[in-house]
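A short write-up of the structure that comes next.
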Amino acid sequence: MARKYFVAANWKCNGTLESIKSLTNSFNNLDFDPSKLDVVVFPVSVHYDHTRKLLQSKFSTGIQNVSKFGNGSYTGEVSAEIAKDLNIEYVIIGHFERRKYFHETDEDVREKLQASLKNNLKAVVCFGESLEQREQNKTIEVITKQVKAFVDLIDNFDNVILAYEPLWAIGTGKTATPEQAQLVHKEIRKIVKDTCGEKQANQIRILYGGSVNTENCSSLIQQEDIDGFLVGNASLKESFVDIIKSAM
């Protein structure tokens, strides 16, 4: 079945009011049909309102993290309830950097997704293997464990997007070849099929998120089971529009 392509800009902990204004101006100049392509920008949370006001309505926006806790005495957290109240549409869950620096676990990812879905937020859920795990031929074993930790929670497979992040390729300039990425994406779809059913596996979108740039995006997007990108550093440049174009 034809799945709607999805391109996400994860700005991580970057940006100023002025740089965001310049970047969104260049994004707005790109003409695309949002009924055929989802483009979602994830700024730093405190820049969310500024970014949303600057971007044209054809773009969607989200935040890079959400709390597994509800409202209450959780200093520094942003609950799914608050995100919903602010009309935030998307959240990123389980990004490699959250797992690495903030020690988030598969159980944390599950609880965050549960809170997000309860509040009708759409989620990009990330997972992937380390270089050591890849070299030990444990890629599929690791990814199966990560995906099965949360996939049973999904009831609307249009509202949850999977993002495969080979950890060894994030911010390193290295990237999986299109063939390597496709092989893993195919296995991810099989995991969803075995757990949830064939219809759901064919419906869910799976993004690639390992050092995507203007040089490799066109060959990656041609792969059957790659439905778009989660882009980090390259989304902070005006040339990000060329990555979007590869999915048009």
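From the backbone N, Cα and C atoms, a Cβ is placed for every residue, glycine too.
Keep in mind that this structure shows the original residues, not the substituted ones.
Among the features that Swiss-Prot reports, active site, electrophile is placed at His95. Other Cβ atoms within 10 Å of the Cβ of His95 (active site, electrophile), summed over all protein chains shown, number 28.
For Glu165 (active site, proton acceptor), the number of other Cβ atoms no farther than 10 Å from its own Cβ, over all displayed protein chains, is 23. Taken from Swiss-Prot, the feature active site, proton acceptor covers Glu165.
Swiss-Prot lists Asn10, Lys12, Gly171, Leu230, Gly232, Asn233 with the feature D-glyceraldehyde 3-phosphate binding site, giving experimental evidence as the kind of evidence. Within the same chain, the residues at least 6 positions away from Asn10 (D-glyceraldehyde 3-phosphate binding site) whose Cβ sits under 8 Å from its Cβ are Phe42, Gln64, Ile92, His95, Leu230, Val231, Gly232, Ser235, listed in sequence order.
Among the mutagenesis entries in Swiss-Prot is Ser73 to Ala, noted as: 3-fold decrease in substrate affinity; when associated with S-96. DSSP gives Ser73 (mutagenesis position) a coil state; it is part of no helix or strand.
Long-range Cβ contacts of Phe96 (mutagenesis position) within its own chain (separation 6+, distance under 8 Å): Cys126, Gly128, Glu165, Leu167, Ile170. One mutagenesis experiment named in Swiss-Prot is Phe96 to Ser, and its note says 5.5-fold decrease in substrate affinity. 3-fold decrease in substrate affinity; when associated with A-73 or V-167.
Swiss-Prot documents Phe96 to His as a published mutagenesis change and attaches the note 6.7-fold decrease in substrate affinity. DSSP assigns Phe96 (mutagenesis position) to a helix.
Listed in Swiss-Prot as a mutagenesis experiment, Phe96 to Ala is described as follows: 2-fold decrease in substrate affinity.
Experimental mutagenesis is annotated in Swiss-Prot for Phe96 to Tyr, with the remark: 5-fold decrease in substrate affinity.
For the published mutagenesis Phe96 to Trp, Swiss-Prot gives the following note: 3-fold decrease in substrate affinity.
Among the mutagenesis entries in Swiss-Prot is Leu167 to Val, noted as: 3-fold decrease in substrate affinity; when associated with S-96. Under DSSP, Leu167 (mutagenesis position) is assigned to a helix (H, G or I) in the three-state scheme.
On the backbone, the CA of Asn233 (D-glyceraldehyde 3-phosphate binding site) and the CA of Ser73 (mutagenesis position) stand 33 Å apart. A sphere of 10 angstroms centred on the C-beta of Ser73 (mutagenesis position) encloses 6 other C-beta atoms.
A sphere of 10 angstroms centred on the C-beta of Leu230 (D-glyceraldehyde 3-phosphate binding site) encloses 27 other C-beta atoms. Summarising the environment of Gly232 (D-glyceraldehyde 3-phosphate binding site), the number of other Cβ atoms within 10 Å of its Cβ, over all protein chains shown, is 25.
The record assigns Asn10, Lys12, Gly171, Leu230, Gly232, Asn233 to the D-glyceraldehyde 3-phosphate binding site, and the maximum Cα to Cα distance across that set is 12 Å.
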